[in-house]
Amino acid sequence: MYGRDPWGGPLEINTADSATDDDRSRNLNDLDRAALSRPLDETQQSWLLGPTEQKKKKYVDLGCIIVSRKIFVWTVGTLVAAALLAGFITLIVKTVPRHHPKTPPPDNYTIALHKALKFFNAQKSGKLPKHNNVSWRGNSGLQDGKGETGSFYKDLVGGYYDAGDAIKFNFPMAYAMTMLSWSVIEYSAKYEAAGELTHVKELIKWGTDYFLKTFNSTADSIDDLVSQVGSGNTDDGNTDPNDHYCWMRPEDMDYKRPVTTCNGGCSDLAAEMAAALASASIVFKDNKEYSKKLVHGAKVVYQFGRTRRGRYSAGTAESSKFYNSSMYWDEFIWGGAWMYYATGNVTYLNLITQPTMAKHAGAFWGGPYYGVFSWDNKLAGAQLLLSRLRLFLSPGYPYEEILRTFHNQTSIVMCSYLPIFNKFNRTNGGLIELNHGAPQPLQYSVNAAFLATLYSDYLDAADTPGWYCGPNFYSTSVLRDFARSQIDYILGKNPRKMSYVVGFGTKYPRHVHHRGASIPKNKVKYNCKGGWKWRDSKKPNPNTIEGAMVAGPDKRDGYRDVRMNYNYTEPTLAGNAGLVAALVALSGEEEATGKIDKNTIFSAVPPLFPTPPPPPAPWKP
């Protein structure tokens, strides 16, 4: 039978397909019956066989928790496997040889730094700590100040002996402590890398603890302060036992040690002592109580110096003979700069940036000694210290004009150090003659080396590649080359092929003008004149005063290693302080231990932008 497909094709009724559909339907019905019968069979079986027993899970009771035994075994196994793996790795790490990169040997500047700091241990007065590390030194000067009847100063134990004698001159001692503090503030990372940070801070504190005894540091104002302990007067044939007539170990001193005070013109001494205390307060800023004590003392003594105008050395013959101060205006700027950094009080900045202050200090004079930084003249150091403020904080009006002047003058000083300009003569061996051929030149050259290196680091930190000398531009590397040339000369790169730092290298001075180093520690007490035989002996000193930088050669690079010729062989606190500062500034460059610390010195300085105005009063209708 045929029909027609409505889409155009034939439409057949296929009987075969129809039959197949019937068969398929019957098969499906059979499957359904089979599916229904299977659970019935299982049910019947359960009646006959009984219920199937379920397999019980096993657990482990750990006391605080119950866990599956399977999980417990898996966890323990994992931990054991991890422990075995860790042990295996540890065994490999410990047994397999490791190849460490070799630590570069310390450079000469770092080696010399260790020794130069040790000199201060040898110069300590008072009851020495057990770790002083100078075997031939002992307690000394324990009666200092105690014999002064009617005096406020009953305890002046401590501090440092100035040079080869046992006098404590507070003016150069304060300068030495300021230099040590300045070097720590700028280069604490280098001290830390050299393992000397704790040591140098202990040396500074030894000095500042003593300074706090030299005036009434707990008062709000003072009328005098100590300038000197001990005497060296041998004028007019004076034979009274004192620190210059006698030649004795400091430990054996039995003569009177007079105390000299200053109650008239003390501006230079007071301002320098303020600089020492203020700079040290930054070094010890983490010790809040001690730092606060130092700041208070610095304020009191600086104000005293401003009130009692005059040179401290004008009133005493000994001070004018040994450490004569040429003026006090440079100390006013130097001390005032440190007071500003230590306190953040803008009053100090206003004071030291007055043009008249700079004029009195000789900032515009020039002259043959302009740029010579020393225990006497602090102007070059003060100008660099204030150039730092302009470079990194740029305080602007009203300080910019005078700070720019200080900065320009600092650049001129740096130009004067370069050999191309012939401002200062040099020996044939290359030593700069900042004191124009006078004796004891090394103390001035190390100071110049420090200032040059520090200015170079300031410029580098300010992303400034150099500076101008007239129309010519010079890289900061030129300053470091100058500094290295001076320190290398002192360490042995000179015509005599000898080191002027005792204990550095194999050839160095053996007849140092120093009482303690020249007399053996042999349980024999040599009296005032009994020690003369050691003073006049031609034999080398029995004790090595390690790290002492002697006065130095003459203008012809000549050197006489004669104990009694102090112009060649005597070391000083001020000289060694400059040496330490220059050495740490140049040290560690191969190990990349960092350069200056830009921020620590500004810890107490507040923001220099104007205070914003107060908010307006609340609006009311």
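Placed from the backbone N, Cα and C atoms, the Cβ positions cover glycine too.
Where a substitution is noted, the model still shows the residue that was there originally.
These features come from Swiss-Prot:
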MUTAGEN   Tyr59 to Ala  Abolishes polarized targeting to cell plate
ACT_SITE  Asp165  active site, nucleophile
MUTAGEN   Ser183 to Asn  In rsw2-3; decrease in cellulose production
MUTAGEN   Pro250 to Leu  In irx2-1; decrease in cellulose production
MUTAGEN   Gly344 to Arg  In rsw2-4; decrease in cellulose production
MUTAGEN   Gly429 to Arg  In rsw2-1 and rsw2-2; decrease in cellulose production
ACT_SITE  His513  active site
MUTAGEN   Pro553 to Leu  In irx2-2; decrease in cellulose production
ACT_SITE  Asp561  active site
ACT_SITE  Glu570  active site
Fewest Cβ neighbours within 10 Å, where candidates are the active-site residues Asp165, Asp561: Asp561
In the chain carrying Gly429 (mutagenesis position), residues 6 or more apart in sequence that have Cβ under 8 angstroms from it: Tyr489, Asn494, Pro495, Asp557
Cα separation, Asp561 (active site) to Pro250 (mutagenesis position) (Å, whole number): 23
Cβ neighbour count (within 10 Å, all chains shown) around Glu570 (active site): 22
Among Asp165, Ser183, Glu570, which are recorded as recorded positions, the nearest neighbour of Asp561 (active site) by Cα: Glu570
Alpha-carbon distance [His513 (active site); Asp165 (active site, nucleophile)] in Å: 9
Under 8 Å by Cβ from Gly344 (mutagenesis position), same chain, sequence gap 6 or more: Ala604, Val605, Pro606
Whole-number Å value for how far Pro553 (mutagenesis position) lies from Glu570 (active site) (Cα to Cα): 11
Cβ-based isolation winner (fewest other Cβ atoms within 10 Å) among the mutagenesis positions Pro250, Pro553: Pro250
Packing count at His513 (active site) (other Cβ atoms within 10 Å of its Cβ): 25
Ser183 (mutagenesis position) to Pro553 (mutagenesis position) - Cα separation in whole Å: 26
